[in-house]
Each structure stands twice: as structure tokens, then as C-alpha cells.
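Below is one structure, written out as C-alpha cells; comments come after it.
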Amino acid sequence: MGKPERKVRERINSSSSYFLRCFGVSRKIHSDKPIVDAGQEIQKTKKKTRTRWFSRPTKFRSKEEITPTSIYKSEKQKLTFEDDKQNLFRVIRHVTDRKNVATSGYKTVDHETKEKDTNEQRDINPEPLSFLGYDDKFYERVSTDGKLDPTNIVGSGSKPKEIREKSSRVRKRSRVSKLDPVIGISIIMLTLMIMLTWGRLCAILCTSTWCYIFPRLKEAATAVAVVNRKRSGSGKGEEGSFQGDLDLNSVAYKKKVVLEGFLVRQHRVSM
């Protein structure tokens, strides 16, 4: 009876050992153990393997949760996040300080230019940063320590006056171009008014000279001619008049001729 019992034990132990080896568990075979049924031993091995199989990953998970590396990583992340916050606050402070400085300098320049020309400053409405020539270099590069680069600060706002002069020239040209047609129309209207007024004056003067001055001048010329004839006459007539005073076409001469005719007739009748 001893030999078959040993064979049965060896078969059961070998099968259980192979089954357990599939799950990575080894077991030594002891020949002195009591005989156990195959079904009961398989159930025991399954229970053992289940407990061992599920016990190991739980331990591994608990170890992973308690490892110091994850805590160190979380602390590092917190520190980097805080450092980023501090750097951002520094950058914002420096940028705002630089903006305040730029606006203060712009105000001083504007105060000087307002005393020179107030009208130009009223018309100009520039943007705060683009007018001063602060391009992307104005937002200077910030180092890891939070300091500003002096090169970008020096060369950022060096040409505000030139830009201001150019803008004022452009404004003046636009105004002149808008006023050109108005000025031309006003000049044309003035010339027409002057021509009309002078034309009326010229017409009045011409008519007055033709109707009033010319006859007066003619009468004066005839009087002068009569005086000259009297002075140049050689003798007097019968009635004490100069021969040069006779005017055949005059009314006095005609009356004289008629009277003389009547006298001659009366003299003949009386004879």
C-alpha cells in the first residue's frame, strides 16, 4: 500500500506545483505529508494562489502611493508654479512702471509743444504708444532675475519730435488741399465784382463827358475864335462893328439885312 500512496502524492504535488509555477509560485514536494484528496488540494491551492496573486499588487500599489518621489515631484511643481507667479508679477510691475515713465515724458513734451502751437495739438489725437514710436522693442526683454535690458530702454523713444513734425505737415497739407477750391472761387467772385463796379463807373464817366463836357468845350472854342477874329480885324463897319464880326449865317445878320431892305423901300416911296 505504501508505493501507490506515494505515487498518488507525487502526482498531486507535481500537478499543483506546475499549476502554481504558471503564476510564478514554487513549492517543494514533501513526501512525509498526509494523503489528501485531489479535489481538496486543488481548491486549497486556488485559494492560496488567489490570495497571493491579489496580495502582491495591493502591496505594490500601497508602496507606489507612499513613495517619496511623487511628493518630491508635487513639491517641485508647486515651487515652479510659485516661481512662475513671482516672475509674472515682476514682469507686470516693470512693464507698468515703464509705461508710467513713458506717459510722464510724453506729458512733458506735450506741455512744451502746447506753448508753441495749441491748434496743432488739438487736432492731433495719437495713440499713446504708437505715436511715440514705441514698437515691439518697448516691451523690453526681461531676464530670469526680473531686470530690464538697458539697450532697449535707451533706443525706444528717440524720435518723437520727427514723427510729430511729419504728422503736423500732413495735417497742414490736408487743410490747404481742402481750402484750395474755396480760395479760387472767392478770387473769381472778387474779380467779377471789381469788373462790374469799374464798368459802371466807366460808363457813367463816358456818358457825362459826351453829353456835357464836349458841348461846353465847343462853346469855349468858338468864343476863343471870335476873340481872335476881333483882334485880327482891320477896320470898323458903318455901325461901329468890326468887319470880322459879321456872320452870314447868324440871326443878327439876317435881321440886319431885312431891316435895311425896309429902309430902302421907304426912302424910294418918299422920293
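Quick reminder: no glycine exception, Cβ is built from N, Cα and C everywhere.
Feature list (source: Swiss-Prot):
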- ASN13 to Tyr: In strain: cv. Cnt-1, cv. Ema-1 and cv. Tac-0 (VARIANT)
- VAL25 to Leu: In strain: cv. Lip-0 (VARIANT)
- GLU41 to Val: In strain: cv. Can-0 (VARIANT)
- GLN43 to Pro: In strain: cv. Sorbo (VARIANT)
- THR144 to Ile: In strain: cv. Cnt-1, cv. Ema-1 and cv. Tac-0 (VARIANT)
- ASN228 to Lys: In strain: cv. Bla-10, cv. Bl-0, cv. Can-0, cv. Cvi-0, cv. Ka-0, cv. Kas-1, cv. Lip-0, cv. No-0, cv. Pa-1, cv. Per-1, cv. Sei-0 and cv. Sorbo (VARIANT)
- VAL269 to Leu: In strain: cv. Bla-10, cv. Bl-0, cv. Can-0, cv. Cvi-0, cv. Ka-0, cv. Kas-1, cv. No-0, cv. Pa-1, cv. Per-1, cv. Sei-0, cv. Sorbo, cv. Su-0 and cv. Yo-0 (VARIANT)
- MET271 to Thr: In strain: cv. Cvi-0 (VARIANT)
When you measure from the Cβ of ASN228 (variant position), which residues in the chain that are at least 6 apart have a Cβ under 8 Å away?
none
Take the Cβ of VAL269 (variant position) and count every other Cβ within 10 Å, whichever protein chain it belongs to.
6
